[in-house]
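Chemist: Quick paste of what Swiss-Prot says about this protein:
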ACT_SITE  Arg290  active site, proton donor/acceptor
BINDING   16-19, Lys38, 45-52, 161-162, Asp223, Glu375, 391-392  FAD binding site
BINDING   His244, Thr259, Glu260, Ser389  succinate binding site
MUTAGEN   Glu43 to Arg  2-fold increase in Kd for FAD. Retains 15% of specific activity
MUTAGEN   Ser45 to His  Loss of activity. Has largely lost both FAD and ligand-binding properties
MUTAGEN   Glu121 to Ala  Retains reduced benzyl viologen:fumarate oxidoreductase activity, with almost the same catalytic efficiency. Lacks L-aspartate:oxygen and L-aspartate:fumarate oxidoreductase activities
MUTAGEN   Glu121 to Gln  Retains reduced benzyl viologen:fumarate oxidoreductase activity, with 17-fold decrease in catalytic efficiency. Lacks L-aspartate:oxygen and L-aspartate:fumarate oxidoreductase activities
MUTAGEN   Glu121 to Lys  Retains reduced benzyl viologen:fumarate oxidoreductase activity, with 72-fold decrease in catalytic efficiency. Lacks L-aspartate:oxygen and L-aspartate:fumarate oxidoreductase activities
MUTAGEN   Glu121 to Asp  Retains reduced benzyl viologen:fumarate oxidoreductase activity, with 690-fold decrease in catalytic efficiency. Lacks L-aspartate:oxygen and L-aspartate:fumarate oxidoreductase activities
MUTAGEN   His244 to Ala  18-fold decrease in catalytic efficiency with both oxygen and fumarate as electron acceptors. Decreases FAD binding
MUTAGEN   His244 to Ser  122-fold decrease in catalytic efficiency with oxygen as electron acceptor. 110-fold decrease in catalytic efficiency with fumarate as electron acceptor. Decreases FAD binding
MUTAGEN   Arg290 to Leu  Loss of activity with both oxygen and fumarate as electron acceptors. Decreases FAD binding
MUTAGEN   His351 to Ala  1170-fold decrease in catalytic efficiency with oxygen as electron acceptor. 83-fold decrease in catalytic efficiency with fumarate as electron acceptor. Decreases FAD binding
MUTAGEN   His351 to Ser  Shows weak activity with oxygen as electron acceptor. 148-fold decrease in catalytic efficiency with fumarate as electron acceptor. Decreases FAD binding
MUTAGEN   Arg386 to Leu  Shows weak activity with oxygen as electron acceptor. 78-fold decrease in catalytic efficiency with fumarate as electron acceptor. Decreases FAD binding
Amino acid sequence: MNTLPEHSCDVLIIGSGAAGLSLALRLADQHQVIVLSKGPVTEGSTFYAQGGIAAVFDETDSIDSHVEDTLIAGAGICDRHAVEFVASNARSCVQWLIDQGVLFDTHIQPNGEESYHLTREGGHSHRRILHAADATGREVETTLVSKALNHPNIRVLERSNAVDLIVSDKIGLPGTRRVVGAWVWNRNKETVETCHAKAVVLATGGASKVYQYTTNPDISSGDGIAMAWRAGCRVANLEFNQFHPTALYHPQARNFLLTEALRGEGAYLKRPDGTRFMPDFDERGELAPRDIVARAIDHEMKRLGADCMFLDISHKPADFIRQHFPMIYEKLLGLGIDLTQEPVPIVPAAHYTCGGVMVDDHGRTDVEGLYAIGEVSYTGLHGANRMASNSLLECLVYGWSAAEDITRRMPYAHDISTLPPWDESRVENPDERVVIQHNWHELRLFMWDYVGIVRTTKRLERALRRITMLQQEIDEYYAHFRVSNNLLELRNLVQVAELIVRCAMMRKESRGLHFTLDYPELLTHSGPSILSPGNHYINR
């Protein structure tokens with residue numbers, strides 16, 4: 001029997017990072033918006049982003065140059081239209097962020113005029129990265145959170161996970177297949193609630209938690225990708241998971257990122273004996289794209305049997321380092337490492353999901369009323385490798401374009417008054433929570449070993465066999481026991497793990513972030529790896 005939902009709104013946004021909150025603020029003057037946040041509202045990847053946002057603000061730079069740099073970094077399979085769409089709208093979307101109160105670093109030019117301080121990162125041919133010292137994400141997130149919490153038309157539900165999307169045909173509604181809301185796990189009450197919405201937006205971030213080592217916060221469990229797949233959406237390019245080259249190697253800070261901007265400002269990568277190695281791998285040295293740098297570090301670690309490599313900027317003046325990287329300097333100092341005096345131990349770690357749910361220029365998915373923006377989506381911008389500081393930019397541009405489309409379509413959106421409640425009549429409390437913990441550790445370990453920086457066909461086949469066994473265990477557990485946060489995340493992440501492996505098995509070449517010893521060369525013609533629910537297939 002259908003009942004009135006516990007929550008109802010015009011637009012439900014699942015995720016509270018730069019993508020979700022920028023969209024919420026653009027919509028809220030005209031629409032009622034609910035934002036779901038899995039943890040505290042600031043606990044997402046945006047808050048921890050150090051580098052900055054790429055946009056053309058320098059008169060010596062150009063949109064064409066930004067486009068070409070992105071296409072080169074994407075290793076030949078970016079969607080040129082998407083790249084041009086993002087680059088051409090970058091400045092206006094960054095200006096909107098500035099208008100919201102975000103403070104980027106400035107400096108005084110030789111002519112006495114003040115301008116934004118632009119830094120350069122790997123893959124960029126010009127200085128075009130706007131930043132707030134070395135904590136850009138924190139500045140962006142805290143500004144947007146403050147605006148959202150004070151807007152009368154935005155409700156932020158913290159500690160609330162989406163369990164699954166409610167799709168019309170699965171609950172017996174007639175007409176075109178569309179999304180009508182979501183079931184939501186209230187972590188405070190430990191109950192599943194119903195939320196009706198005329199439009200639903202996935203802004204859930206990526207899936208790097210599928211790997212043992214990651215720079216991401218604990219919530220990056222691929223929820224949006226898995227829910228969209230179950231709802232009937234296509235996904236693409238999930239074999240391209242970016243491994244950030246420089247995560248801190250330290251037992252007390254295993255997911256701490258050392259920003260690309262350090263290398264942009266002259267830091268060197270060194271072996272334990274103090275010698276540089278990046279010039280041996282790429283003429284751009286430390287400023288090569290991330291996939292090349294990560295593989296080089298991985299290669300040197302395995303060749304030397306070393307636990308880590310080192311990042312060294314101690315040749316720069318100490319005042320320069322403290323001024324440009326105050327957060328990193330203080331963090332490392334607290335761990336007994338002086339960035340101004342010594343090299344920092346680093347390893348690669350899973351950082352960014354370049355593929356995701358297939359969308360158009362407005363973030364629309366294959367299901368009517370369902371949008372996906374930010375890291376959860378596949379727009380074609382990143383291709384086989386994301387260029388530094390294009391990720392926050394993608395969040396802003398598609399937050400704007402999705403808002404335009406949602407507003408345009410809202411007068412014609414379907415409205416319903418009742419939805420089926422969550423059915424717990426045939427489940428009981430879990431009796432063996434240790435099973436979930438064991439499955440967590442097993443999944444993340446074999447994904448790191450078999451589907452990491454370097455892959456083989458045999459490793460992928462082994463991973464898929466283990467994923468299939470885990471899925472059977474998890475599905476049985478999900479069917480018989482009440483949901484929990486760990487169970488929901490594990491169910492989603494093992495689904496995304498399968499999609500990652502299936503995409504990787506499709507690609508019979510090494511391109512960008514996907515490197516396999518069995519197919520080390522590039523194919524002459526290639527394109528995105530696309531999976532469709534019900535029948536896995538390649539569309540290139």
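Cβ from N, Cα, C; glycine included.
Sequence unchanged from the original; the noted substitutions are absent.
Describe the structural context of these features.
Modeler: All protein chains included, Arg290 (mutagenesis position) registers 26 other Cβ atoms within 10 Å of its own Cβ. When secondary structure is read from DSSP and collapsed to three states, Arg290 (mutagenesis position) falls in the helix class.
DSSP classifies Ser16 (FAD binding site) as coil under the three-state reduction. Within 10 Å of the Cβ of Ser16 (FAD binding site) there are 33 other Cβ atoms, across all protein chains.
Ser389 (succinate binding site) carries neither a helix nor a strand DSSP state and counts as coil.
There are 19 other Cβ atoms within 10 Å of the Cβ belonging to Glu43 (mutagenesis position).
Ser45 (mutagenesis position) carries a helical DSSP state (H, G or I). For Ser45 (mutagenesis position), the number of other Cβ atoms no farther than 10 Å from its own Cβ, over all displayed protein chains, is 27.
Under 8 Å, Cβ to Cβ, and six or more positions away along its own chain, Glu121 (mutagenesis position) finds Gly51, Gly52, Ile129, Glu260, Ala261, Arg263, Gly264, Leu287, Ala388, Ser389.
The secondary structure of Glu121 (mutagenesis position), as reduced to three states from DSSP, is coil rather than helix or strand.
Long-range Cβ neighbours of His244 (mutagenesis position) (same chain, at least 6 residues apart, Cβ-Cβ under 8 Å): Thr215, Leu257, Arg290, Ala294, Pro348, Ala349, Ala350, His351, Tyr352.
DSSP gives His244 (mutagenesis position) a strand state.
DSSP assigns His351 (mutagenesis position) to a strand segment in the three-state reduction.
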Chemist: Give me the non-local Cβ neighbours of Thr259 (succinate binding site): same chain, 6+ apart in sequence, Cβ-Cβ under 8 Å, ordered along the sequence.
Modeler: Gln50, Gly51, Asp134, Thr246, Phe325, Ile328
Chemist: Spatially, and counting Cα to Cα, which of the binding-site residues is closest to Glu43 (mutagenesis position)? Options: Ser16, Ala49, Leu392.
Modeler: Ser16
Chemist: Highest CB neighbour count within 10 A among the binding-site residues Ala19, Ala49, Leu392?
Modeler: Ala19
Chemist: Just report the maximum Cα pair distance in Å for the recorded succinate binders His244, Thr259, Glu260, Ser389, no decimals.
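Modeler: Among the residues the record ties to succinate, max Cα distance equals 12 Å.
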Chemist: For the recorded succinate site formed by His244, Thr259, Glu260, Ser389, name the remaining residues of the chain with Cβ within 8 Å of the site's Cβ center, in chain order.
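Modeler: Near the succinate site, beyond His244, Thr259, Glu260, Ser389, sit Gln50, Gly51, Glu121, Gly122, Leu257, Ala261, Arg290, Ala388.
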Chemist: Determine, using Cα-Cα distances only, which of these binding-site residues is closest to Arg386 (mutagenesis position): Ser16, Ala19, Thr46, Ala49, Leu392.
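Modeler: That would be Leu392, the closest of Ser16, Ala19, Thr46, Ala49, Leu392 to Arg386 (mutagenesis position).
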